[in-house]
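Everything on this sheet refers to the single structure shown next.
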Amino acid sequence: MKNRFYYNLIIKRLYTRSGGLRKPQKVTNDPESINRKVYWCFEHKPVKRTIINLIYSHNELKIFSNLLNHPTVGSSLIHELSLDGPYTAFFPSNEAMQLINIESFNKLYNDENKLSEFVLNHVTKEYWLYRDLYGSSYQPWLMYNEKREAPEKLRNLLNNDLIVKIEGEFKHCNHSIYLNGSKIIRPNMKCHNGVVHIVDKPIIF
């Protein structure tokens, strides 16, 4: 009887120290409830890095990051992409940058105006997560209070249009999103001043 008393006391303390709950709460399998909890857990998590921090730290953006080291326009590009935004960027991976032949790349790097245009053509205003490009079906989000329709095009920082094309079905997980023919291969890298998606080809006008 005495052992039973101590057993109950220990169990009681365990429940008390586990979040202060003496009565364990029932677990739900309701998808909507789970989605809300996951949303609040991750959507509102603060992010300290900026887009510039991400460019210099991500292994898939090493070649692209070299463009920001340009002696003439590099500092102005860094300044612009460090502002509050929010921005949505579609930066080409190392493999994508290698699609540009050496001669063309050297011409691009040696022409400061073309270099600046090349970088800014990959950046748009506003905050577009991958799901928003497909059309958000859940609400409310952190920055928007209503459902967002999938855009037909986005306007970049140079006022050029990025045509959004969707292939496949989101619910079947066989979908792809293209911007001017460049496919998003790594989405939703959130930053303090926006979000970055990596694409498989440079966006060239």
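Yeah, the Cβs are placed from backbone N, Cα and C, and that goes for glycine too.
None of the substitutions listed is reflected here, since the structure keeps the original residues.
Copied over from Swiss-Prot, here are the features:
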- 48-203: domain 'FAS1' (DOMAIN)
- HIS44 to Ala: No effect on catalytic activity. 50% reduction in catalytic activity; when associated with A-58, A-70, A-79, A-122, A-172, A-175, A-192 and A-197 (MUTAGEN)
- HIS58 to Ala: No effect on catalytic activity. 50% reduction in catalytic activity; when associated with A-44, A-70, A-79, A-122, A-172, A-175, A-192 and A-197 (MUTAGEN)
- HIS70 to Ala: No effect on catalytic activity. 50% reduction in catalytic activity; when associated with A-44, A-58, A-79, A-122, A-172, A-175, A-192 and A-197 (MUTAGEN)
- HIS79 to Ala: No effect on catalytic activity. 50% reduction in catalytic activity; when associated with A-44, A-58, A-70, A-122, A-172, A-175, A-192 and A-197 (MUTAGEN)
- HIS122 to Ala: 50% reduction in catalytic activity. 50% reduction in catalytic activity; when associated with A-44, A-58, A-70, A-79, A-172, A-175, A-192 and A-197 (MUTAGEN)
- HIS172 to Ala: 50% reduction in catalytic activity. 50% reduction in catalytic activity; when associated with A-44, A-58, A-70, A-79, A-122, A-175, A-192 and A-197 (MUTAGEN)
- HIS175 to Ala: 50% reduction in catalytic activity. 50% reduction in catalytic activity; when associated with A-44, A-58, A-70, A-79, A-122, A-172, A-192 and A-197 (MUTAGEN)
- HIS192 to Ala: No effect on catalytic activity. 50% reduction in catalytic activity; when associated with A-44, A-58, A-70, A-79, A-122, A-172, A-175 and A-197 (MUTAGEN)
- HIS197 to Ala: 50% reduction in catalytic activity. 50% reduction in catalytic activity; when associated with A-44, A-58, A-70, A-79, A-122, A-172, A-175 and A-192 (MUTAGEN)
Between HIS192 (mutagenesis position) and HIS175 (mutagenesis position), how far is it from one CA atom to the other, in Å?
28
Lowest local Cβ density among HIS79, HIS175, HIS197, which the record lists as mutagenesis positions, within 10 Å:
HIS79
Does HIS70 (mutagenesis position) have same-chain partners at least 6 apart in sequence with Cβ under 8 Å from its own Cβ, and which are they?
LEU77, TYR109, GLU112, LEU115
Integer mean pLDDT for the domain 'FAS1' (48-203):
87
Cβ contacts of HIS58 (mutagenesis position) (under 8 Å, same chain, 6 or more positions away):
MET189, ILE198
Using Cα coordinates, what distance in whole Å links HIS175 (mutagenesis position) and HIS197 (mutagenesis position)?
15
Inter-residue C-alpha distance, HIS122 (mutagenesis position) and HIS197 (mutagenesis position) (nearest angstrom):
10
Spatial separation of HIS197 (mutagenesis position) from HIS79 (mutagenesis position) - C-alpha basis, Å:
20
Which listed residue (HIS122, HIS192) has most other Cβ within 10 Å, given these are mutagenesis positions:
HIS122
